[in-house]
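S.K.: The structure's right below; bear with me while I get my questions together.
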Amino acid sequence: MTATVLLEVPFSARGDRIPDAVAELRTREPIRKVRTITGAEAWLVSSYALCTQVLEDRRFSMKETAAAGAPRLNALTVPPEVVNNMGNIADAGLRKAVMKAITPKAPGLEQFLRDTANSLLDNLITEGAPADLRNDFADPLATALHCKVLGIPQEDGPKLFRSLSIAFMSSADPIPAAKINWDRDIEYMAGILENPNITTGLMGELSRLRKDPAYSHVSDELFATIGVTFFGAGVISTGSFLTTALISLIQRPQLRNLLHEKPELIPAGVEELLRINLSFADGLPRLATADIQVGDVLVRKGELVLVLLEGANFDPEHFPNPGSIELDRPNPTSHLAFGRGQHFCPGSALGRRHAQIGIEALLKKMPGVDLAVPIDQLVWRTRFQRRIPERLPVLW
């Protein structure tokens, strides 16, 4: 008897086209055993129905994926307890304060985003084409936004950003540099909490709560961790999404022209760009804490399950004509780009506004934006938790 050869994930590092294997799996085997880069076996779910089942069932735990001996999607780049960061925040009684601080409705925040986007684009126009929309627009805009929301100096953003190229690696083996960067960034945020000049944003609020006797049970480590994780996860998610959204938009000149002519349609456009977004390179990992029936498979306690977002978001059973961007879908926000259930992304509203304002500013300044190289010449980062091109060269 020959052993079954397991499919290896991820299928592709490219964020501009969905692998053919996704549709085939969703049709034939919406739950299928695969092998991760660590050599561990996992169940890959690829239909909308099964993906939502796993994300909404609390017996599939994100926290337990970091447990000692658990099958791994990839090596941890943060301390194990940080995997359950939002759970730790809620347990400490800090969720309300954090959510209030990261709303895009904070006074002056949207104008700050517009001003920053316009300034970045003006610099690119002054320098002339070709311009790099990832390194000189999407990522700096995301970095500036999160410095503003955190209430930390803008000049500190690039230093913190440099940690992310290692923090979000997808490696089979431990990454020594990740701990070095983590310890340095924690030390930075601890210093921010002690800085009397930091009075605004999330860190200003955490600094006040840290001195409140009602929060004496919360460790300084957790207060600092909130700052580090919010910056890291927020910047990498918003920056990579805007980058891949711009690629999708450039590939669809009719949509680009429509959103330029009718900017009021940009929110609907962003929702569809979120749905077809391929920036999340690996399936969302969950560990079964009980035996659970998923489709035709009984997932056993202790087994790893991977939720394939592009499988769900391109499922024609839920989104007819899934490869087409349709601004009048009846269920526009039911995609899983921000997850689902207890780990739904807390920064979803902020991420939407970042993309909406960034795209609106770009189309005003560069209405004819186009790739400056053939799309197959884009170099996609490999072994990374996000699908991003190293550069996004454009002309206009």
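Note that Cβ sites are derived from N, Cα and C of the backbone, with glycine treated the same way.
Annotation comment: Swiss-Prot describes Thr77, Asn85, Met86, Ser237, Lys301, Gln385 as substrate binding site. The feature heme binding site is assigned by Swiss-Prot to Arg286, His343, Cys345. For the published mutagenesis Ala233 to Gly, Swiss-Prot gives the following note: Has little effect on the heme conformation but significantly alters the environment of the heme and the affinity for azoles. Quoting Swiss-Prot on the mutagenesis of Ser237 to Ala: Has little effect on the heme conformation but significantly alters the environment of the heme and the affinity for azoles. Under the heading of mutagenesis, Swiss-Prot lists Ser279 to Ala and annotates it as follows: Has little effect. In Swiss-Prot, the entry for mutagenesis Phe338 to His states: No significant change. The structure shown retains the original residue. Mutagenesis annotation in Swiss-Prot: Pro346 to Ile, described as Considerable effects on the heme macrocycle conformation. Mutant leads to a more planar heme conformation; the structure shown retains the original residue. Mutagenesis annotation in Swiss-Prot: Arg386 to Ile, described as No significant change; the structure shown retains the original residue.
Provide an account of the burial state, proximal residues and distances for the features listed.
M.R.: Packing around Lys301 (substrate binding site) is summarised by its Cβ count: 11 other Cβ atoms lie within 10 angstroms of its Cβ, all protein chains included.
With a cut-off of 8 Å between CB atoms and residues at least 6 apart in sequence, the same chain places Leu55, Met62, Met86 near His343 (heme binding site), listed in sequence order. Look at His343 (heme binding site): DSSP puts it in a helix.
Cβ environment of Ala233 (mutagenesis position): Gly347 lie under 8 Å away, each six or more residues apart in the same chain. In the three-state DSSP scheme, Ala233 (mutagenesis position) is classed as helix.
If you take the C-beta of Ser237 (mutagenesis position) and look for same-chain residues 6 or more apart in sequence within under 8 angstroms, you find Ser279, Cys345, Gly347, Gly351, Arg386.
For the recorded site, Ser279 (mutagenesis position), the DSSP three-state label reads coil. For Ser279 (mutagenesis position), the Cβ neighbour count at a 10 Å cut-off comes to 23, with all displayed protein chains included.
A C-beta separation below 8 Å, combined with a sequence spacing of at least six in one chain, links Phe338 (mutagenesis position) to Leu274, Phe344, Cys345, Ser348, Gly351.
Around the Cβ of Pro346 (mutagenesis position), the same chain contributes Met86, Val98, Met99, Ile102, each under 8 angstroms and 6 or more positions distant in sequence.
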S.K.: If you compare CA-to-CA distances from Arg286 (heme binding site) to each of the binding-site residues Thr77, Asn85, Lys301, Gln385, which comes out shortest?
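M.R.: In terms of Cα distance, Arg286 (heme binding site) lies closest to Lys301.
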S.K.: Around the Cβ of Cys345 (heme binding site), how many other Cβ atoms lie within 10 Å? Please give the count over every shown protein chain.
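M.R.: That number is 16.
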S.K.: Fewest neighbouring Cβ atoms within 10 Å: which of the recorded positions Arg286, Arg386?
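M.R.: Counting other Cβ atoms within 10 Å of each of the recorded positions Arg286, Arg386 gives the minimum at Arg386.
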S.K.: Within 10 Å of the Cβ of Met86 (substrate binding site), how many other Cβ atoms can be counted across all chains shown?
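M.R.: Other Cβ atoms within 10 Å of Met86 (substrate binding site): 19.
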S.K.: Among all protein chains shown, how many Cβ atoms are found within 10 Å of the Cβ of Thr77 (substrate binding site), not counting that one?
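M.R.: Total other Cβ atoms inside 10 Å, all chains included: 22.
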